[in-house]
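Peer 1: Quick one: structure below, then a few questions.
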Amino acid sequence: MASPGSGFWSFGSEDGSGDPENPGTARAWCQVAQKFTGGIGNKLCALLYGDSEKPAESGGSVTSRAATRKVACTCDQKPCSCPKGDVNYALLHATDLLPACEGERPTLAFLQDVMNILLQYVVKSFDRSTKVIDFHYPNELLQEYNWELADQPQNLEEILTHCQTTLKYAIKTGHPRYFNQLSTGLDMVGLAADWLTSTANTNMFTYEIAPVFVLLEYVTLKKMREIIGWPGGSGDGIFSPGGAISNMYAMLIARYKMFPEVKEKGMAAVPRLIAFTSEHSHFSLKKGAAALGIGTDSVILIKCDERGKMIPSDLERRILEVKQKGFVPFLVSATAGTTVYGAFDPLLAVADICKKYKIWMHVDAAWGGGLLMSRKHKWKLNGVERANSVTWNPHKMMGVPLQCSALLVREEGLMQSCNQMHASYLFQQDKHYDLSYDTGDKALQCGRHVDVFKLWLMWRAKGTTGFEAHIDKCLELAEYLYNIIKNREGYEMVFDGKPQHTNVCFWFVPPSLRVLEDNEERMSRLSKVAPVIKARMMEYGTTMVSYQPLGDKVNFFRMVISNPAATHQDIDFLIEEIERLGQDL
C-alpha cells in the first residue's frame with residue numbers, strides 16, 4: 001500500500017502517535033522518522049516496531065493496539081488545531097476516530113484528507129483533458145483489486161486509498177462531455193447541501209427529528225405545486241426515491257381514490273383495474289402495476305405519432321374497449337418528456353378524456369418537469385395543471401444531485417388517508433406541536449432520506465431565474481446540435497423536425513454504408529454501428545452518449561443535455577469524435 005506521505009495524497013510527514021515526553025520509546029523515534037518523505041518514514045517505523053508490534057497484524061489486545069496508535073492533542077483548542085501532519089494513518093483505525101477518546105484530531109485530519117480527495121475529483125470532473133471514464137471490464141477490476149470484505153479492520157491509510165481507487169474508476173458525471181444519462185452535471189451548491197444532509201444524518205418521518213428539513217419540504221413542494229398551476233400551491237406531495245417510485249405512488253393513490261376499500265381488503269375486493277400510458281412511456285408504469293398487484297397485463301399501451309406523442313383518439317378508443325369488457329379504467333399516465341424522444345404528450349386533450357370518463361390523470365414529468373421553470377419552454381406542458389398528480393425529478397433537467405424526485409398531488413389529505421398506519425411509537429397524537437408536520441405516515445417508507453435540502457439550497461443560490469437560464473441553455477445546445485447534423489453527411493435523423501426537449505436522436509452512417517440501398521442488409525449493418533462507437537468512446541474515455549433501438553428503428557444515438565457545463569465546443573467535439581471513431585466501420 002502506498003504511503004500517504006507522498007504522491008497524490010500529500011497527507012503530511014509527521015506521526016503524532018508517539019509520546020513526546022518519553023523519547024526513548026520506538027514510537028518517539030518513529031515520530032522523528034516520519035519527517036522523511038517519500039514513504040521512507042513509514043518503512044523506518046516498520047523496522048522500529050518490528051513484526052510483533054504492527055498494529056494491524058499484531059493480534060494483541062484491543063487495549064494494546066489502541067495504545068500503540070494513541071494520538072495526543074497538545075493544542076487545548078476546540079476544535080483541535082494540531083497540524084494534521086502529526087497523524088500517521090498507517091497506525092490508525094476507524095476506532096481511533098470520534099467518538100474515541102482523544103479522537104478529535106485524527107477525525108479532523110482524516111475528514112480533511114477525504115475532503116481533499118473529493119475536491120481534487122471535483123476539479124478533475126470539469127477538466128476536459130481528463131477522461132470521462134477510465135474503463136475496465138468487470139473481470140479486470142475484480143482481478144486487479146481485492147474488493148472482498150474481511151473480518152479484521154484495515155488502517156485508515158488503506159481506507160483513504162480505497163476512496164481514491166473508487167473515484168479513479170467512477171464515471172465523471174459532471175464532465176462537460178458526459179451525455180449518457182438524463183441526470184448529468186455536478187452543481188457545487190447541491191454538492192455542499194448533500195454533504196450537509198449526510199452530516200445531519202436524520203430521517204424525514206417526524207418534525208421532532210427533522211424540524212428544518214420537514215419545513216423545507218413543505219415550502220418547496222408548495223412552490224412546485226404553484227408552478228404547476230394549482231391555486232395557491234394547494235395539494236400535497238412528497239419526495240421519493242426516484243421517478244419510478246413517484247409514478248407508483250400515483251398509481252397507488254389513484255386506486256385508493258376510486259376504491260378505498262382496497263387498502264384493507266386487497267385486490268380481491270375490487271374489479272379488474274386498467275391503466276393507460278403511451279407506448280413510449282417509462283417502464284416504471286408496468287413495474288408499479290406489478291408491485292401493486294394490478295399486473296402488467298392491466299397496463300394498456302397507447303399508440304404514439306411519429307414524434308413519440310400519445311394519440312388521444314387511440315386512448316379514447318382503448319378506454320371504450322376496456323369498459324365494454326367490464327373492466328374499470330382508473331389511471332391515465334401521460335408523459336411530459338419521454339425518455340428516448342423527449343416527447344410531450346398532448347396534456348389538454350388527455351385531460352379532456354380523463355374528465356369525460358372520470359379517470360385519474362397522472363403526468364410523468366420526471367424528465368420534462370424542469371421546463372416549467374422556463375418562460376420560453378413551459379408551454380410544452382400546457383394542461384399539466386389539470387392533472388391529479390405529477391411526477392417531477394429535479395435531479396434530471398434541473399441538475400440537482402441524485403436523488404431528488406417529487407410526487408405532487410392535487411387533492412390534499414388523500415396521500416395521508418391512503419398510506420397512514422398510525423404507528424403509535426412514531427406518530428403520537430398528544431405531541432406538543434402541529435401534527436400536520438409529521439409527514440412520515442403518508443409515505444410508504446419509514447426511513448426516508450432528506451432529499452429536499454439540495455433542491456432548496458440550490459433554489460436559494462440560483463433563484464428561479466437561474467434554473468430558467470440553465471434549462472434554456474441546455475435546450476439551445478440541443479438545437480445547435482440538431483442544426484449541425486440534420487443536413488451533415490453521414491447523419492440521419494430518427495424523426496423529422498426540431499426536438500421538443502434536449503433529446504436529439506440520430507444515426508451515424510459510416511462511409512461504407514452510405515452507398516448501400518435502404519434495405520434490410522443496410523439496417524442490419526447500421527444497427528451494429530452505434531454499439532461499436534459507444535464501446536470505443538468508453539475505451540478512449542473521451543465522451544459518452546447513449547444508444548438504443550425503439551420499435552422498428554435499429555440502434556440509434558440518443559443525445560441528451562442537462563449539464564450546464566457543456567458548451568458549443570463540447571457539441572462540436574462530440575460530432576468530430578463520433579466521426580473519428582466510426583469512419584472505419
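Cβ from N, Cα, C; glycine included.
The following feature annotations were taken from Swiss-Prot:
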| type | residues | note |
| --- | --- | --- |
| MUTAGEN | C30 to A | Abolishes palmitoylation but not membrane-association; when associates with A-45. No effect on glutamate decarboxylase activity; when associated with A-45 |
| MUTAGEN | C45 to A | Abolishes palmitoylation but not membrane-association; when associates with A-30. No effect on glutamate decarboxylase activity; when associated with A-30 |
| MUTAGEN | C73 to S | No effect on palmitoylation |
| MUTAGEN | C75 to S | No effect on palmitoylation |
| MUTAGEN | C80 to S | No effect on palmitoylation |
| BINDING | Q181, L182, S183, R558 | substrate binding site |
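What's the neighbourhood like for each of these?
Peer 2: There are 14 other Cβ atoms within 10 Å of the Cβ belonging to Q181 (substrate binding site).
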Peer 1: With H, G and I counted as helix, E and B as strand and the rest as coil, say where DSSP puts R558 (substrate binding site).
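Peer 2: The residue in question, R558 (substrate binding site), is strand (DSSP, three-state).
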Peer 1: Would you list the other residues of this chain near substrate - those whose C-beta lies within 8 angstroms of the C-beta centroid of Q181, L182, S183, R558 - in sequence order?
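Peer 2: Neighbours within 8 Å of the Cβ centroid, excluding Q181, L182, S183, R558: N180, T184, T339, K396, S546, V560, S562.
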Peer 1: May I ask which residues of the same chain, at least 6 positions away in sequence, place their Cβ under 8 angstroms from the Cβ of R558 (substrate binding site)?
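Peer 2: V340, N503, V504, C505, V545, S546, Y547, Q548 - these are the non-local Cβ neighbours of R558 (substrate binding site), listed in sequence order.
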Peer 1: Non-local Cβ contacts of S183 (substrate binding site) (under 8 Å, 6 or more apart, same chain)?
Peer 2: T173, N393, H395, K396, L402, S562
